[in-house]
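First comes the structure, then the notes that go with it.
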Amino acid sequence: MLSSVCVWSFRGRQGTGKQQPQPVPTPQPPESSPPPLPPPQQQQCSQPGTAASPAGAPLSCGPGGRRAEPCPGLPAVAMGRHGGGGGDSGKIVINVGGVRHETYRSTLRTLPGTRLAGLTEPEAAARFDYDPGTDEFFFDRHPGVFAYVLNYYRTGKLHCPADVCGPLFEEELGFWGIDETDVEACCWMTYRQHRDAEEALDSFEAPDSSANANANAGGAHDAGLDDEAGAGGGGLDGAGGELKRLCFQDAGGGAGGPAGGAGGAGGTWWRRWQPRVWALFEDPYSSRAARYVAFASLFFILISITTFCLETHEGFIHISNKTVTQASPIPGAPPENITNVEVETEPFLTYVEGVCVVWFTFEFLMRVTFCPDKVEFLKSSLNIIDCVAILPFYLEVGLSGLSSKAAKDVLGFLRVVRFVRILRIFKLTRHFVGLRVLGHTLRASTNEFLLLIIFLALGVLIFATMIYYAERIGADPDDILGSNHTYFKNIPIGFWWAVVTMTTLGYGDMYPKTWSGMLVGALCALAGVLTIAMPVPVIVNNFGMYYSLAMAKQKLPKKKNKHIPRPPQPGSPNYCKPDPPPPPPPHPHHGSGGISPPPPITPPSMGVNVAGAYPPGPHTHPGLLRGGAGGLGIMGLPPLPAPGEPCPLAQEEVIETNRADPRPNGDPAAAALAHEDCPAIDQPAMSPEDKSPITPGSRGRYSRDRACFLVTDYAPSPDGSIRKGYEKSRSLSSIVGLSGVSLRLAPLATPPGSPRATRRAPPTLPSIL
C-alpha cells in the first residue's frame, strides 16, 4: 500500500524568479472506464504543470515545470517526433548545459554502445531526461567538451580542447562512454600531462584525511595530538561527533583506524593509538605534536651530519703513540715493544653522536612498531638508510673493548662505513616539499636523462678518437707514444678530456697543443653545449610544473564546509524515470467497494509538524505532534494536505539507486555521492525552517522553492508479523542506471493491517534527513 507524505524541502536547483505552475485539474475518466486509481496514484497525476498528451494521458511535470513524464500506472504515449523514436524526421536535439546541439540520428549510431547512441533507441524518452515541449534531451554536463564529443561522432577524430583541464575532459569522456585511447596523437600529451602530474604528486599529500579524522576521533584532543588545523579539518569530537563517526563507519573500527572513540565499547588500546602514533612520527603536518617531533628529528639530523664532518678536521683529531708488548717470534728471545700510532677524535663528539643515535633508534623502533604495513615499511629506501646508519655505531661500541686482530679489522671496516651517516640527509625529504619534488622530477625525467647520457657517450667516443689522431699530426717520428708533445697518449685518456670539454668545465689539466687538436677541441665544446641544451629544458619544465602544483596544493584552503550533492531527483538532468509501479493490493480492513489507503504518516526523522493535519491516535508517534528540538519537528509550516487532495507542489519520489552502475553518471558521479548517507558532514549551516543550507540572499526564496516527495514504504506483511526495517518496493528495486543512495529511515514497528498510520520507532540519533 502506498502512503503519501508531502514534506517541505528546499530545492536549490529551482530558479528564484520562476513562478510555480498552477495546478490543472485531473481529467475524470468516463463512467464506463475501470475503477479509479488509488488516491496516491491519482495524486501523482495532479501535480503542477500537468498537461494532456496527444493520447489524452496526463503528463506530470517535474520540479520547475521543466520535464514531463507519464504518470505511473498509465499507458505510455509517443513523446514527440524525436523522443518517441517513431517520427519521420532523422534529426535529434540535445541540450547540454543550456547549449542546444542538433544532429542526425545516423550520426549518433556511428559509435554503438555509447550514451549518445542510446538516444536513438525507441525507449530513450523513458531512460533519459526528455522534454516533449521543446522536443530535446537534456544533460547537465560541460557544453564545451560536448562539442568535441559530438564532432568525434561526425568526423571520427577525437581532439582535446586546450582550455579544459585533462581530468575534466577524462571525466566527460567517461560520462559519454568514450574510450580515452581514441584521442588523437596531436592532443594526447595535452590530455595526459595533467593526469601524469597529479599521479606523481599523490605522494606529496598527507596521509588519508579519513584516517586522520579517525585518529582524532577517539580522543586525540585529550592526548594533545590535535591542533587548530586538525580540529577544523578532521576532528569528530563535539556536537554531532557520534553521528559523524557512524557516517565514517568508524564505530566498529576500520582498517588501520581506531576501533571507536576514547573509551568506546569494544575498542582496544592498540586500535586506538596505532594510527595516532604512526601519524605522529610519519606525517609532520598531522598535528602540533607531530610538528614538534619533526623539528626534533630535523635537529638531530643536522647535529649528526655536523659531527660527522668535524670528526675529519685536524683540530678535533688527536694522534697518540701506544707501546704494546708483544712476544718475540724468535724462541727464547725476550718480548718486543711495538709502538702503534692511533688516531682518536674528541670524546665529546663521540658523546654527541651517541645521543643522536639514541634518538634515531627510538624513532626507528616507534615507526617500525606502529606502521600499518611492515613489509612496505622495510621496502622503503629511507627506512633502509636509517637502519644501516644506526647499526655501525652499536657494532663499534660493542667491539671497541676487544683486542683481537679480527675485532680490529672489523672496527677498521666500521670506521670506513661511517660515511653512511651522511645519507641521513635524505630524511629531510619528509619535511621539505621541494626535495620531494626534486626526487619526483628525477624519476619523471628518466627518459630525458637516458637520452642525455646517450648523447654524451656518443660525443665522448667521437671526440676522444678525433683528438687522439689530431694530436698525432706533425708529431716527431721518433716519439712513438707522443709523450713529448701531447697529453693524449691514448684514447681512454681522451675520454676524460671530452667529458670535461663537452660539459664546459675545462679543468685545464689536459689541452691540445697542435692546431688540428685545437680545432677538434672547439667542435667538442660546441657539440657539448647543443647536446646538454636539448634535454635539460624538459627536466626544468617538469620540475617547474611539479613544484607549482605542490605549492598550490599546500596553499589550497581546507574545505571545512564542503557541499555534498544529493542523489539525482525527478527533474534532475541525470535522473532516469522508473517503471510505473504495479497497482497496490487491496487493504485487508476495507471492503470490496473501494480501496482506501491508510492515512499518510510522517516519520519523526523528517521533522514535519503535522499537528494541524492529523489528530493523535493510538499508533501515532508522539514525536509527530511535538514541535521544536525535542520532537524534531518544524513549527510554522503549513499542514499537510488531506488524503485525496492534490499535492500543492511538484512531487519527488524516494528511490534507491544503483551505485555500481556507471552508465548514467559515470564513476565521477558515484564518487561525488560516496558520502551521501551522511549529508550533515562538512555542510553549511542548515535553516531551521526547511533543513536547507543558508546562503547569502537565499532567505527570500525559501517560501517559493519548496517541493514535496512521496514516501512509499508501507507494505503489510501477509503472515501478520511485525515488520521491522525499511523495505523498498518491487517497482523501485528494478531501476537500472541510477546513481545515488537510499534515504535512511527509522525502523518500523507497527502490526500490519492497522487502520492507523504506521508508527515509526524513535531513532537513536538525530535524523540526517
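Glycine residues also receive a Cβ, built from the backbone N, Cα and C atoms like all the rest.
Heads up, this one's the original sequence, none of the swaps are in it.
Since this is a predicted model, take the numbers as computed values, not measurements.
Residues or ranges marked as Zn(2+) binding site in Swiss-Prot: His159, Cys165, Cys186, Cys187. The 10 Å shell around the Cβ of Cys187 (Zn(2+) binding site) contains 17 further Cβ atoms across the protein chains shown.
Arg424 (mutagenesis position) is surrounded by 22 other CB atoms, counting those within 10 A of its CB over all protein chains shown. Quoted from Swiss-Prot for the published mutagenesis Arg424 to His: Loss of channel activity. Functions as dominant negative mutation that impairs function of wild-type channel subunits. Causes impaired Purkinje cell dendrite growth and premature death of cerebellar Purkinje cells.
Annotation note: Leu505 (K(+) binding site) sits in a coil segment as assigned by DSSP. In the structure as shown, the Cβ atom of Leu505 (K(+) binding site) sits within 10 Å of 10 other Cβ atoms. Taken from Swiss-Prot, the feature K(+) binding site covers Thr504, Leu505, Gly506, Tyr507, and the record attributes it to similarity to another entry.
Looking at Swiss-Prot, you'll find the mutagenesis Gly593 to Arg noted as follows: No effect on voltage-dependent channel opening or current amplitude, but decreased rate of inactivation during prolonged depolarization.
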> Quick one: what's DSSP say for Cys186 (Zn(2+) binding site), helix, strand or coil?
Replying inline: helix
>> Distance check, please: Cα of His159 (Zn(2+) binding site) against Cα of Gly506 (K(+) binding site), rounded to an integer number of angstrom.
In response: 49
> Nearest to Arg424 (mutagenesis position) by Cα, among Cys165, Cys186, Cys187, Thr504, Leu505 (binding-site residues)?
Replying inline: Leu505
> Helix, strand or coil: which one is His159 (Zn(2+) binding site) in, per DSSP?
Replying inline: coil
> Relative to the Cβ of Cys165 (Zn(2+) binding site), which residues of the same chain, six or more apart in sequence, are found under 8 Å away?
Replying inline: His194
>> Tell me the Cα distance separating Thr504 (K(+) binding site) from Cys187 (Zn(2+) binding site), rounded to the nearest angstrom.
In response: 37
